[in-house]
Amino acid sequence: MARELNPLQLQQLYINNGLQPNPGHGDIIAVRFTGGPWGPGDRWARVTIRLQDNTGQPLQVPGYDLEPGIINLREDILIAGPYNLIRTAFLDLEPARGPERHGPFGDGRLQPGDGLSEGFQPITDEEIQAEVGTIGAARNEIRLLREALQRLQAGGVGRPIPGAVLQPQPVIGPVIPINHLRSVIGNTPPNPRDVALWLGRSTAAIEGVFPIVDQVTRMRVVNALVASHPGLTLTENEAGSWNAAISALWRKAHGAAAQHELAGVLSDINKKEGIQTAFNLGMQFTDGNWSLVWGIIRTLLPGQALVTNAQSQFDLMGDDIQRAENFPRVINNLYTMLGLNIHGQSIRPRVQTQPLQTRPRNPGRSQQGQLNQPRPQNRANQSYRPPRQQQQHSDVPEQRDQRGPSQPPRGSGGGYNFRRNPQQPQRYGQGPPGPNPYRRFGDGGNPQQQGPPPNRGPDQGPRPGGNPRGGGRGQGPRNGGGSAAAVHTVKASENETKNGSAEAVDGGKKGGKD
């Protein structure tokens, strides 16, 4: 019984194989499957096309029949294609069964002139014997393995024995003299926040001991130095240069520096490590933003003259990249010219000169008294004592009241104190103008004169530090004896002292009679 055939798909297969798309009735087609569910390798089938019935009338549904026999490539039409594509034209077609599925090699004989048969070489007797020996050896090995498995199962199987210790991997690159480096630059700081600046200070020493030529070696050196801080380990990309490595260590320890905090961060770095390290880290933090970093660094330079000189040199350069490259040279030259170190401090020795102690030309009366003799603690119980000639300048400030302003000496050659004498507030029942030694008050506390008389006695008005009413708090009753009016009388010269003493005695007697 003929099987169903799809003429349109069959014509497409003819076209794909370079044939005329005109299949005829009774054509024998050798179908080659180039792949399928059996795996790699070709499989073959042989079919006959049925387009008419026995009377010569066309069939309503074209079909095909399986054709037995070995494929003859000289006479049969060859069509090749994938398994699924061929089954769309020949419905339910499968490779032939038996030796015919191998196509031209089904009978094991060569066909001269056939392209597929030219490279075929049948197996020899020697090869057959060798294959038999290989199969026998494999069977013996399988038998031995089964016996070993039975013995293990009978005796019990324990835990697997650990393998041998792996041999250490060969060293990649040169050996790092880590002990020598530590003896030169010291041990790693215990605080991770100090590692970045410590490494920045040690880069020159590291290069002097162990020159580094590539970033892989730099990465190995840094990781060996910071082995006590596993969180600071660098990768190969982070160790492209020393600046990049230091910046990466800073970010790992401190976090990314925000733009609004960059000025404070660079200021702290400048105080610890100098302006060069602050500039390098600033360029790393900002990805080479010259304008931002220079705007911060210029505020850290010592002096406006240095900033102006550096700015004038940078203005002559072409671009920001050239300015950043020449920044260390410009700053080093300026610091060297000014005699400054990396912190902007003078490296010249300081000459300490002792200032000359010069006596003021016109020292005040209060200053002379403080230099000669300390102030007494209590003057309420002191009696009047005429000053001696050698103490006329030193005793004057001792007798003045603590609340009164300092006054210049009168009648002596000690000079005049030009310090202003403000008016004191009204207190202790004194007159409205306050205690003013250059005003004379009459009865009732009203001023009678606007200046001191040429020769005042103790009874004509108040003296500096005294009371205009002849007495003060803690000095006895107001209507007491005459001694109370003469206790706080102070004279600036010997003549005035003598005259004032006589007048004070007379005034005391009159006060007692009244």
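Glycine is no exception: its Cβ is also placed from the backbone N, Cα and C atoms.
Original residues fill every noted site, and no substitution is shown.
Taking Cβ-Cβ distances under 8 Å and a sequence gap of 6 or more within the same chain, the neighbours of Trp38 (mutagenesis position) are Pro95. Among the mutagenesis entries in Swiss-Prot is Trp38 to Ala, noted as: Loss of capsid export.
Under the heading of mutagenesis, Swiss-Prot lists Arg43 to Ala and annotates it as follows: Induces deficiency in replication; Gag is mislocalized to the nucleus. In the structure as shown, the Cβ atom of Arg43 (mutagenesis position) sits within 10 Å of 19 other Cβ atoms. In the three-state DSSP classification, Arg43 (mutagenesis position) falls within a strand.
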